Amino acid sequence: MESTAIVPKGPVVGSEDMEKAEVIASGSTDIISTTSTATTTAAIGSVQEESVKQEDVPMEGGEGEVEEEEGETRCICGELDTPDDSGFFIQCEQCSSWQHGYCVSITQDNAPDKYWCEQCRPELHQLFTTDTGEARSIYKPVQEKRRQSRRKARSAAASKSHAANEAEKSPRNTSNTDDNVDDIGDEEDEVEDEASAVALAKDGNTRSSRRRRRNSMDDASTDQYSLDPGDSDKKLLDRKRATFMAREEKQYQRMLEKALKESRRTSHQEDPESYENDADIYQGDTDNHNGTTRLQTDVMLTEGKPDSVTNDDMKESLRPSKEQSMEKTNDVEKEASQEKESSTGSAQDTEKTDEPILPLTSISSSEDDSRKASSRGSKRVSKPARKGNRTRRSNTSSDTNQNRRSADIGTDKPVKPRLPPQRTSLNEMRRRVSAILEFISRTQWELSEDQSDREEFVRFVENQHFVEKVDTIYNGYNESLSMMDDLTRELLLWEKKYSNNTNAIQ
């Protein structure tokens, strides 16, 4: 508080007057300070009273809210207990009534902050009834939240898949040149592996050439990245064309081989002699390659021996091979004759067994002819093995057929009826009745046909005992027919009754 001095308006007379004026000013300041302190204390007291009043008011409101929260349970279903085991309730903001969360399609996980019942805010509810006649509701704000979350999840999944596809495409484009180079190298490796079977001594050279070519390819790929973008694109196109042409060439060679094999098979069916000659010519190269490799090994083993010894060894080594080839051809001829005698299968088997088998007229002293004969024998020996497999298959199929026949339901065994469930609709029952009526009509027709054959059974029979047995059988037929008639009558009455009722209801 600032003290204010009171200055007299009149003229100053003397020191006494000045002293009186100072005393008056000090007294006035004391009065002003006392009044200001009184006013401040009064203001503080009023503020405290107002704060106390404001604190008392929300307490009363809180008690009112507690009282309002204790509302009654008034659900759409009309029941007090929850229909599910969760026990989740939700309260209306306006009327404070409690409702089952299950009945309004709200769970504890997706419960909203504020909820209004169907009476206070009917536009937020979509009412419906279940199959059992129970009233239910769908709270629309919660449904909208679910839809939005589903849409977000779908969009996120779609964006992730799109990003993954783009990420896969980008490294493929960058590594395309390396893949093309590897494809060229792999195709060249296959061609060189086929050619390497000619001689064992050339394997090291082919491998070294392969490595050199691979290294040159890698150098070319590294140089490609160091060049300008235009040159790299051109080289990339050239690589693609080269790999495409190589693949086309490989595919063309495979197709040619398949066509040659098919033509040999057809020519074998028409002219077996020419087929054998072609097979000999076709296998000549591979046999010569194998023969050269074996002869090289024999020469390496017998380099230190004299010529006479080597000739004797060669003769002795060729004699058992000739004898083996003769024995194989004899065995093949015996098996072929046995196959012709025991051929009672299908037409394909007979055609294969009736094929002419040419005996070997002349056997040369070289290893190639013995190898050819052994290969022919192995090919011809495989035919009866196929027949044995077919006989096994036929035996297994006959066994399975016998098992199936034995597994059929017998007439003496009891059969359990298929009772309909309790919650079966009228349409389902009508369908069942029509199926039963159809079955009864078919069986009645079959039984009547069997009864008409009864006279043919007993026409030329004079033994009365046999006739009595036949009559007992057909008496059972009559009983079954009468039971079927009663059943059809009841089913027709049922169908007539309920079909009329359903038409009236519709």
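Heads up, the Cβ atoms here are built off N, Cα and C, so glycines get one too.
Values in this document were obtained by computation on a predicted structure and should not be read as measured data.
Under the heading of mutagenesis, Swiss-Prot lists C95 to A and annotates it as follows: Impairs growth under iron-limiting conditions. In the three-state DSSP assignment, the secondary structure recorded for C95 (mutagenesis position) is coil.
A strand conformation is recorded for H100 (mutagenesis position) in the three-state DSSP classification. According to Swiss-Prot, the mutagenesis experiment H100 to A carries the following note: Impairs growth under iron-limiting conditions.
Long-range Cβ neighbours of C95 (mutagenesis position) (same chain, at least 6 residues apart, Cβ-Cβ under 8 Å): G71, C117, Q119, C120.
Cβ contacts within 10 Å of H100 (mutagenesis position), excluding its own Cβ and spanning all protein chains shown: 23.
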